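The structure appears below as structure tokens.
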Amino acid sequence: MFPSRLLEKWWLRAFIALVIFFVWQLFYAINRVQSLEEERATLQATIEVLTRKSDGLRTQIFEKERNLVRLNGKVEEIDTQIRDHLSLLPRVNRSTPFIYFITPTHFRAAQRADLTRLSYTLSHVPNLHWIVVEDSDELTPSIAGILKRSKIPNTHLNARTPSDQKMRYDDPNWTLPRGVEQRNRALLWIQNQLSGVKEGVVYFGDDDNTYDLKIFGEMRKVKNAGVWPVGIVGGMFVETPILEKNGSISHFNAVWKPERPFPIDMAAFAVNISLVLSNANALFSFDVPRGYQESTFLENLGIHRYNMEPLAEMCTKVYVWHTRTEKPKLSKESIDRLTKKTGFNSLEAHALGVDN
């Protein structure tokens, strides 16, 4: 009877219920904590497993990247070997006339760059002999290095322009004739060293002009003296001979000194080597009027308009452009160093080709 009385008291029943609730919550919390600890341990174990796998994958990736670097190095080595072997293959086709490509060159900021670019063009041309003539008292190791690396059959010469005929850095290109001594040095070399040659073509190619490989095929067609259009020259998009219906030359479209016997650029013609060998006095001169270097040379070879051969699909295509590398804008101090060829740091010297 006593317990029933106690239970009849509502507050006692509520207290007992509350105690039971808190006890249940305590057991639940303890179980939950134990469960979380187990989950944490499981998760930590999983993380450790994944970390080990990640380390393993990272090691594999590193090994594969290292192998890739090795393979890339091997590919480059093989490419180099292939290029070297190809360069050593015979470049001479006896049925194809040789081109004697004469390039006068002088020291300037872009000389090394221009000759490097030109060497890559000429390296694609078989049966070509590159005659490079420096405007200097001695041969430059930098230019010799370009010629050696090009694997092009070549002759390296030098001829100094007289001081009274040399232009200052800021002089316009047309102030004085350029390449006179250098072209003559090359012509004399041809006359002395190639006197027994029966076939071949002589061409004067500036080191900063642009050449389509097709122009070399046109040169090989020359029987006497060939002529073709030249782009970006003489204040025009194209300078070209104008032909009659029968294919002979009527006149030229030049606007600068059109009265010249041959109002064309040096890049516009090539001559058979037999003409050079049989006309030893056909040389260039400082004593001709400005713009008459080409005309005087061709006339001294006995060339006339009527016996020139229009090439490049009867002068309807342009395969050579008289491009010019722009002079860099330099300070007076830099121009002075360039003129004296001194005072360069090692990187500048390498860029300019004075690092020997």
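Glycine is no exception: its Cβ is also placed from the backbone N, Cα and C atoms.
Quick look at what Swiss-Prot lists:
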| type | residues | note |
| --- | --- | --- |
| MUTAGEN | G200 to D | In n2825; embryos are arrested at the bean/comma or 2/3-fold embryonic stages. Pharyngeal isthmus is shorter and thicker |
| MUTAGEN | G205 to E | In n2847; embryos are predominantly arrested at the bean/comma embryonic stage |
| BINDING | D208 | Mn(2+) binding site |
| MUTAGEN | G226 to E | In n2843; embryos are predominantly arrested at the bean/comma embryonic stage |
| MUTAGEN | D265 to N | In n2851; embryos are predominantly arrested at the bean/comma embryonic stage |
| ACT_SITE | E294 | active site, proton acceptor |
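Features per Swiss-Prot, on structure.
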residue	record	DSSP class
G200	mutagenesis position	coil
G205	mutagenesis position	coil
G226	mutagenesis position	strand
D265	mutagenesis position	coil
E294	active site, proton acceptor	helix
### Summary
D265 (mutagenesis position) to the residue listed as 'Mn(2+) binding site', Cα to Cα, whole Å, comes out at 14
### Query
Between G226 (mutagenesis position) and G200 (mutagenesis position), how far is it from one CA atom to the other, in Å?
13
### Query
How many other Cβ atoms sit within 10 Å of the Cβ of E294 (active site, proton acceptor)?
21
### Query
By a simple count, how many Cβ atoms lie within 10 Å of the Cβ of G205 (mutagenesis position), its own Cβ left out?
22
### Query
Whole-number Å distance between the CA of the residue listed as 'active site, proton acceptor' and the CA of G205 (mutagenesis position)?
13
### Query
In angstrom units, rounded to an integer, how far apart are the Cα atoms of D208 (Mn(2+) binding site) and G200 (mutagenesis position)?
24
